[in-house]
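So the structure is just underneath, and the comments pick up after that.
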Amino acid sequence: MWYFAWILGTLLACSFGVITALALEHVESGKAGQEDI
């Protein structure tokens, strides 16, 4: 049953990375938008 934990951990790590990348991109775009005003 070790493979279940391995797959779960891998998916969790990948999803965390994607969410972090999207959050950073959102913050950067927000800063860029404020500079234009």
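Just so it is clear, glycine is given a Cβ too, placed from its N, Cα and C backbone atoms.
Where a substitution is noted, the model still shows the residue that was there originally.
The note that Swiss-Prot attaches to the published mutagenesis MET1 to Gln is: Does not restore reductant (beta-mercapoethanol) resistance. Taking Cβ-Cβ distances under 8 Å and a sequence separation of 6 or more, MET1 (mutagenesis position) has no neighbours in its chain.
Here the residue is the original one, while Swiss-Prot reports the published mutagenesis PHE4 to Ala with the comment Does not restore reductant (beta-mercapoethanol) resistance. Listed in sequence order, there are no same-chain residues at least 6 apart in sequence whose CB falls under 8 Å from the CB of PHE4 (mutagenesis position).
Here Swiss-Prot notes a mutagenesis experiment, ILE7 to Ala, with the remark: Does not restore reductant (beta-mercapoethanol) resistance. There are 10 other CB atoms within 10 A of the CB of ILE7 (mutagenesis position), with all protein chains counted.
Annotation of the published mutagenesis CYS14 to Ser in Swiss-Prot: Restores reductant (beta-mercapoethanol) resistance; the original residue is retained in the structure shown. In the three-state DSSP assignment, the secondary structure recorded for CYS14 (mutagenesis position) is helix.
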So, three-state DSSP: helix, strand or coil for MET1 (mutagenesis position)?
coil
Once the chains shown are all counted, how many other Cβ atoms turn up within 10 Å of the Cβ of CYS14 (mutagenesis position)?
10
Write down the Cα-Cα distance for ILE7 (mutagenesis position) and CYS14 (mutagenesis position), rounded and given in Å.
11
